[in-house]
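Right, one structure below, let's go through it.
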Amino acid sequence: MTTFKQQTIKEKETKRKYCIKGTTANLTQTHPNGPVCVNRGEEVANTTTLLDSGGGINKKSLLQNLLSKCKTTFQQSFTNANITLKDEKWLKNVRTAYFVCDHDGSVELAYLPNVLPKELVEEFTEKFESIQTGRKKDTGYSGILDNSMPFNYVTADLSQELGQYLSEIVNPQINYYISKLLTCVSSRTINYLVSLNDSYYALNNCLYPSTAFNSLKPSNDGHRIRKPHKDNLDITPSSLFYFGNFQNTEGYLELTDKNCKVFVQPGDVLFFKGNEYKHVVANITSGWRIGLVYFAHKGSKTKPYYEDTQKNSLKIHKETK
C-alpha cells in the first residue's frame, strides 16, 4: 500500500550513529545542516564549577557560561542579559536575553532576541502573507499530530500549500537555528528528539516532529486560546520563532503564574516548558504576529505511527486490533 508520505514527501536519507555509553558522545545524528553531537548531561556539565561558597548555584557564573555558548554558537553578543532560578521571582518585563534555570543548571526558559537574519524573516513573512490570502484558518501544521487519537498521523495540512511550505522550505532552515539553540541550552531535549521515529524527521525536516503555525491579526483575534493554559500534551520544551510586523509593546507572551511578560519580536526565539508554565499571548492592535511553535507530544513516542492521514490511519489502526 502506498502511504501518504510516499505520495507527497520526497524520501530523505537520515543517518544515525549510536555511540557507546560513557564516551564523549553517546549519539550523533547527521542532518542536512550538519551533525548534531550530544553528551547526556551536557547541560549540567561542570555544575560543580558553578557553585557558590554555600553550595548553591552561582547564577553569575551560570549566566556567563550560557552567554559564552550562545555567543560562540550564534556569532553574536547578547547584551544586558539576565538570569533567574525557577523558584525565584522572575523578571516582570523581558526585552533582552533571559534565562530561567533549575538548581542543577538546566534551562527552563531561554529568550534570545534577533537570532534569525532579517532577510530570512522578511522572506518567510512575505510568503506566509501570500499563502494566508487564500486560507480561512489562522492556524496550520506540518509533521505529525496525535491529539485525541490513539496513534500519530500525518497532518492534513501537508497536502496544502502552507504545510508543504513549512516542511520543504521553512523547517529545514529553522532547524539550523533549533540545533544551535538546543546545543546551547538543552542537550537533554536533543537526546529525546533524536530518539524518536526516523520517519518523523524525514516527514517534517526538523528535529521536532511537529510544527504549528499561528497567525494573529487584530481582525482575527477570536480564533486563539485566550485563557492562560499549559500545553499538557507536550513532552519536551518547545522552541518558538517569530515573524510578521507588530508593535514591540503588544503580542507578548505572558507566563501568568510567574507574572512575567516576554516581549517577543520578529526574528526572536523562545525556548520554554509550555507543559509546565501557564502562558497566554497578548492582543495586538495593528500589524501581524506570526508564531512558529516546534513541539513534541507525549504520543510521538508512546503511540503507533502508520505514516498516513488521520482517516486512513484510523482504518489501519482498527484493522490491527
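Placed from the backbone N, Cα and C atoms, the Cβ positions cover glycine too.
No substitution from the list is modelled in this structure, which keeps its original residues.
What Swiss-Prot says about this protein:
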{"type": "MUTAGEN", "residues": "ASN147 to Asp", "note": "Reduced enzyme activity with DNA containing 5-methylcytosine"}
{"type": "DOMAIN", "residues": "198-298", "note": "domain 'Fe2OG dioxygenase'"}
{"type": "MUTAGEN", "residues": "ALA212 to Phe, Ile or Leu", "note": "Strongly reduced enzyme activity"}
{"type": "MUTAGEN", "residues": "ALA212 to Gly", "note": "No effect on enzyme activity"}
{"type": "MUTAGEN", "residues": "ALA212 to Val", "note": "Decreases enzyme activity with DNA containing 5-hydroxymethylcytosine"}
{"type": "BINDING", "residues": "ASN214, ARG224, TYR242, ARG289", "note": "2-oxoglutarate binding site"}
{"type": "BINDING", "residues": "HIS229, ASP231, HIS279", "note": "Fe cation binding site"}
{"type": "MUTAGEN", "residues": "ASP234 to Asn", "note": "Strongly reduced enzyme activity with DNA containing 5-methylcytosine"}
{"type": "MUTAGEN", "residues": "HIS297 to Asn", "note": "Strongly reduced enzyme activity with DNA containing 5-methylcytosine"}
{"type": "MUTAGEN", "residues": "GLN310 to Ala", "note": "Reduced enzyme activity with DNA containing 5-methylcytosine"}
{"type": "BINDING", "residues": "GLN310", "note": "substrate binding site"}
Using a 10 Å radius around its CB, how many other CB atoms surround ASP231 (Fe cation binding site)?
21
Looking at the recorded positions HIS229, HIS279, ARG289, HIS297, which sits with the largest number of other Cβ atoms within 10 Å of its Cβ?
ARG289
Averaged pLDDT, computed only over the residues in the domain 'Fe2OG dioxygenase' (198-298)
94
Between HIS279 (Fe cation binding site) and ASN214 (2-oxoglutarate binding site), what is the CA-CA distance rounded to a whole number of Å?
15
Report the DSSP secondary-structure composition of the domain 'Fe2OG dioxygenase' (198-298) as helix, strand and coil residue counts.
16 helix, 39 strand, 46 coil
Need the DSSP three-state call for GLN310 (mutagenesis position) to compare against my parser.
helix
Return only the integer: C-alpha distance in Å from ALA212 (mutagenesis position) to TYR242 (2-oxoglutarate binding site).
12
Let me know how many other Cβ atoms fall within 10 Å of the Cβ of GLN310 (mutagenesis position).
18
Which one is it, among the recorded positions ASN214, HIS229, ASP234, TYR242, GLN310, that lies nearest to HIS297 (mutagenesis position) by Cα separation?
ASP234
Using Cα positions only, nearest of the recorded positions to GLN310 (mutagenesis position) (ASN147, ASN214, HIS229, ASP231, ARG289):
ASN147
How many whole Å apart are the CA atoms of ASP234 (mutagenesis position) and ASN147 (mutagenesis position)?
11
Can you count the other CB atoms that lie within 10 A of the CB of ASN147 (mutagenesis position)?
11
Nearest to ASP231 (Fe cation binding site) by Cα, among ASN214, TYR242, ARG289 (binding-site residues)?
ASN214
Near TYR242 (2-oxoglutarate binding site), which residues of its chain come within a Cβ-Cβ distance under 8 Å, counting only those 6 or more away in sequence?
VAL264, GLN265, PRO266, GLY267, ASP268, VAL269, LEU270, ARG289, ILE290, GLY291, LEU292
Validating a neighbour-count step here. Other CB atoms within 10 A of the CB of ASP234 (mutagenesis position): how many?
19
